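A.B. asks: Before I ask anything, let me first share the structure, which is written out below as C-alpha cells.
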Amino acid sequence: MADPFAPRTMKRRNVKGLALTPAAPKPPPTAENAPIHRDSDQHAQLEIGIEFNLDLRPEDLEVIKDLGSGNGGTVSKVRHIPTNTVMARKVIHVEAKREMRKRIVRELQIMHSCNSEYIVTFYGAFLNENNDVIMCMEYADVGSLDRVSRVFGPIRVDVLGKIAEATLGGLTYLYAKHHIMHRDIKPSNILVNSRGSIKLCDFGVSGELINSIADTFVGTSTYMAPERIQGEKYTVKSDVWSFGLSIMELAIGKFPFAASEQLSDAESAPAGILDLLQQIVHEPAPKLPKSDAFPQILEDMIQKCLYKNPDDRPTPEELFERDPFVQAAKRTPVDLREWAFGLMERDNRKSHLAPQLSPATADLLRSSDSPTATYHGDDRPLETPTSAYRVDPRRGPAEGSAGLADQVDRLYIRD
C-alpha cells in the first residue's frame, strides 16, 4: 500500500506554461474575494511553490487587502505580479539581530519540501527593508476555523470529522516525514479554502523564530498543554492536547475552559490570563456537554486528547490511523466544497464588496446533482450539531438536514 504521507514528486509537468517572468502578466482580478476554484489558471498557479522556488521581492507583491494583525505582525492578501498568483503575506516583527533573522529565513526554506494536501503551500520567505521576516504562502479564501466558528457558530459533526481527519493528517505528515512538531495548533491556524480543502499553517519549522516570538503571543498559551505551561518538555503529544481543545471549541462554539468567559476582548490584565492557565493546569479537563449532537466516539476521542499526563495521550498518528471517530469520519462522504460555498454565500449577504456566486454555480448548489444539496438561497441558518443531528423516524428527515443523520450514523461506526 502506498504511503499516504509520501512527499509529492518535484517532477511536475508545467501544464499551464507558468514562468517566473512572463512576457505579459495577466491583469489583476476584478473581484477582490474571487473563489480560488473558479479560476483554473489560479489553481495551477497555487502549485507553483511545488515546482519553483520563487525569487520573491517586496516590489513584486501588490497588496489587495489586509487580513488581520496582532502583537506578532500582520497578514495581507497580496498578488505576486510576475506570476499573477494570489498569496497570503505574513509580516513577522522579530526582536533579534539581522544575522539571526537571516538564519530564521534560511530555516523557513525547509517548508518548500512540505508537500501535503493537509499543509498550506509555501512560496518563500525573505527580509524586508525593516528587517522584518516576510513569509508568503497559499491564500485560503474562506479563512480560518476560528473565524468560521465565531461567525457561524458550532460546526456540524460530519464536517468536524473531516476537520479532525485533515488536522491529524497534517500533524502526522509533519512529524513522520520531517520530524516537525506544529507547536501552535488552534482554530486560527487551521485554514479552509473554497475548494473545501482544510490545511494547517504556522507550524514550528523554525526553532529560532519560535524562541523570538514566543513571548508575544499571549493568546496562544491558552491552547498550550499543561506540561508546556509548567515549563516541561514539548512533545508531539502536546500537539494532541491542543488538537483536542480545538476540536471541542469548534463543536460547542466557544473556548472550553470556563475561566475564558471572564476575559473580555479588551482585557489585558495578566491576572485574567493567569487564572485561566491555572485552571488548565490544575482543574479537571473540560468535557463535551451531554447532548445527542455528539456521538460517543467524539467524546471518547476528545477525552483521550485531554489527559493531563502526556504519557496517557495517543500520538497524532495513532489517532489518525486507529481512533474510531476519525476512522468513521474517513468513511463518511461530506461535500466540503459545498460547505465552504455555503459559508462564502452567507458572507456575501453581509458585504457588498464580496463577490456573488454566479447563477450557474448557485443553480448547481441547489440541484439534486450536488452530493448533499444543503445550499439554501434564503436566510435559513447553517445547520449546527444541535439543529441537524437527530431525526425523528416518525417524521423523517428534519427540514434542511440533507442526509446529515445518515452521515452521523456512519460516525457511530466503531470498527
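Note that the numbers count up from 1, one per residue, in the order the chain is shown.
Just so it is clear, glycine is given a Cβ too, placed from its N, Cα and C backbone atoms.
Sharing the features that Swiss-Prot gives for it:
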- LEU67, GLY68, SER69, GLY70, ASN71, GLY72, GLY73, THR74, VAL75, LYS90: ATP binding site (BINDING)
- 61-326: domain 'Protein kinase' (DOMAIN)
- CYS114 to Ala: Does not affect appressorium formation and plant infection (MUTAGEN)
- CYS136 to Ala: Does not affect appressorium formation and plant infection (MUTAGEN)
- CYS201 to Ala: Does not affect appressorium formation and plant infection (MUTAGEN)
- SER212 to Asp: Leads to constitutive activity; when associated with Glu-216 (MUTAGEN)
- THR216 to Glu: Leads to constitutive activity; when associated with Asp-212 (MUTAGEN)
- CYS305 to Ala: Impairs appressorium formation and pathogenicity (MUTAGEN)
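Could you give the neighbours, burial and distances for every feature on this list?
C.D. replies: In the three-state DSSP assignment, the secondary structure recorded for LEU67 (ATP binding site) is strand. Long-range neighbours of LEU67 (ATP binding site) (same chain, six or more residues apart, CB within less than 8 Å of its CB): VAL75, SER76, LYS77, ALA88.
Mean per-residue pLDDT, taken over the domain 'Protein kinase' (61-326), amounts to 87.
In the shown protein chains, 22 other C-beta atoms lie within 10 A of the C-beta of CYS114 (mutagenesis position).
A strand conformation is recorded for CYS136 (mutagenesis position) in the three-state DSSP classification. Counted within 10 Å of its Cβ, the other Cβ atoms near CYS136 (mutagenesis position) come to 22, all protein chains included.
Take the CB of CYS201 (mutagenesis position) and look out to 10 A: across all protein chains shown you find 23 other CB atoms.
Annotation note: CYS305 (mutagenesis position) sits in a helical segment as assigned by DSSP.
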A.B. asks: How many Å separate the Cα atoms of CYS201 (mutagenesis position) and GLY73 (ATP binding site)?
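C.D. replies: It is 15 Å, counting Cα to Cα.
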A.B. asks: Measure from the CA atom of CYS114 (mutagenesis position) to the CA atom of GLY73 (ATP binding site) and give the result in Å, rounded to a whole number.
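C.D. replies: Roughly 23 Å, rounded to the nearest whole number.
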A.B. asks: Sort the recorded positions SER69, CYS114, CYS136 by C-alpha distance from CYS305 (mutagenesis position) and give me just the closest.
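C.D. replies: So, spelling it out, the nearest of the recorded positions is CYS114.
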A.B. asks: Measure from the CA atom of SER69 (ATP binding site) to the CA atom of CYS136 (mutagenesis position) and give the result in Å, rounded to a whole number.
C.D. replies: 15
A.B. asks: Does SER69 (ATP binding site) have same-chain partners at least 6 apart in sequence with Cβ under 8 Å from its own Cβ, and which are they?
C.D. replies: VAL75
